[in-house]
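Heads up, the thing below is written out as structure tokens.
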Amino acid sequence: MDPKPTSMWSSIVKKDPPSKPPVNDGAPAAILGMVGNCKSTKGISIAVVDANAIIEGRQSLTNFADKFVTVPEVLSEIRDPASRRRLAFIPFTIDTMEPSPESLSKVIKFARATGDLQSLSDVDLKLIALSYTLEAQVYGTKNLRDVPPPIQTVRVKRLPEKDLPGWGSNVANLEEWEALENETEEKSNANSKILPLKDLNMNIIASDNVSEVGSVVSHTENHEEDVQEGGKKHRRYPPKKTEIKLEGKMVVEGVDASQGQYDDDDDASDWRPAVSRSTHSKYLRRKARWEHYNALAEQEIQKDQEADKARHTKEANETHAKDSGKNGEDISSILKDMRLEEESLRALQEETEETNAEATLINGEDDIDHDIEVEAEGIDVANQALENLEIASEAEDTFEASSIGDDGSSEQSWSLRALSESSVACITGDYAMQNVILQMGLRLLAPGGMQIRQLHRWILKCHACYTVTPEIGRIFCPKCGNGGTLRKVAVTIGANGAIIAACKPRITLRGTQYSIPMPKGGREAITKNLILREDQLPQKLLHPRTKKKASKPGDEYFVSDDVFLNHHSDRKAPLQPPVRKAMSVFSQKRNPNDNHYSRSMH
């Protein structure tokens, strides 16, 4: 037999190509193999670590997770010899990985919405995007937010103020203080030498008591008030009279009139106090007026007492008449019932015999009792059904209220959703990264417990004209046009839902005022002259043309990232204004005339 012919290249071409393994978009094979087993005894299977977590955590990171991943740029950020030595001797390995482009774009969009984009570096954005990628591969993106929750505005007339420390309910041992207060109110120690507060009367005594030297006596008439008709009738009372007893003499409003008022001796009736005639006449007029008021008050009290007695007697007579009428009605109803019973018994005796009558009566009573029991059971069942219906309706109301209240837009719900039980976490101490991670719904671990307590939304506020803009990437104020006056402030949602805009201290102008260099002309002048207003920038720089997509109305027309990260592949870069130099001048106390690269004159 002839040997088999050798395989020609045409036969190889005709064969079907070998099947390629399925590739998941946005997820490399390393990610799929790493997140294959999500079960972990430590609670976290994969942890995305930052440079500050590696430096601060050191060997304690071993107890946090089973595997550690990061981006390659994080390892290059650790430059000092001590940190490099610690990184070389850590008891675990840190794998490097790149996030997917889709997750990176979502993180950038989310950070721009929260106002943290300018505070995050490229490495920080990649770390958050890597956490987003791993979380999406394990649990999906349903539990993650694409847009931060909207800020709810609630108009509050007056914010509730907390009690000072140690006052009111703001004490550490409130229960002990309440128990002590209740104990002192219930029983008082008679043997104690310390008087309670209710017995401290500041030396003010009643008219029936006599105090020592220097005491003040206040004479007031105590009358009984009518409880039922209180406030309906206005009573006239004599004015209060204040007397001071000084060494046996009674002084009335600064006048020593004790002898003329309280001297009961007949021999001394001709004596008068050593005062002027006008003072004595004033005293007599006051005394007459006081006696007149007392007489009127006594007459009104007598009239009121007589009226009260008449009313009480009238009410007693009415109640007695009602009771007698009720007793008569009860007696008549009893007699009527007895007559009806006698007539029914007579009719039964005439129709049937005594035995049959007794049997029918017994059966009738049993049926009546049975019917009554059935009706009672039916009433109980109906009442129980109504109670169950009310309880169900209350439960539905509470469920609806709770579901409406927790709609995911409050600060409390942000914190609860952020503390998820995911097996993928990000370990970082950067506050801007923590703000974005918590609002997205990712799990966060802070090295050393350095974690933010409140979630913030950042805006820019001009300290020259107090204009607020949500465009966090702006350099110049959109209203007054000043550069460097936009300051980053936080818009916090408090516990009651009110928006609270943070305030920063005023800027110290010392060291910021200096002469500006003269503008220069020529082709390269655009790269040398300072930029102090937004209209100094060329139109093509403010509104760059893009061939990929048309600009939308909601897009930002000026972003500093586009200015700083605008790289060209041409041999000679076009001339552009020094926006970076303007930023350095606006953000720091730097003199633009100072040239750090000049040769020393010494």
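In case you wondered, yes, glycine gets a Cβ from its N, Cα and C as well.
No substitution from the list is modelled in this structure, which keeps its original residues.
Look at Swiss-Prot and you will find 48-134 tagged as domain 'PINc'.
A coil conformation is recorded for Asp50 (mutagenesis position) in the three-state DSSP classification, outside any helix or strand. Among the mutagenesis experiments that Swiss-Prot reports, Asp50 to Asn is described with the note: Impaired endonuclease activity.
Among the features that Swiss-Prot reports, Zn(2+) binding site is placed at Cys462, Cys465, Cys477, Cys480, with the record citing similarity to another entry. According to its DSSP assignment, Cys465 (Zn(2+) binding site) is coil.
Taking each Cβ in turn and tallying the other Cβ atoms within 10 Å, the top scorer among the binding-site residues Cys465, Cys477 is Cys477. For the binding-site residues Cys462, Cys480, the largest tally of other C-beta atoms within 10 A is found at Cys462. Cβ neighbour count for Asp50 (mutagenesis position): 24 (other Cβ atoms within 10 Å of its Cβ, all protein chains included). Distance noted between the C-alpha atoms of Asp50 (mutagenesis position) and Cys465 (Zn(2+) binding site) is 39 Å.
Same-chain neighbours of the Zn(2+) site beyond Cys462, Cys465, Cys477, Cys480, judged by a C-beta within 8 angstroms of the site's C-beta center, are, in sequence order, Ala464, Tyr466, Thr467, Pro478, Lys479, Gly481, Asn482, Thr485, Leu486.
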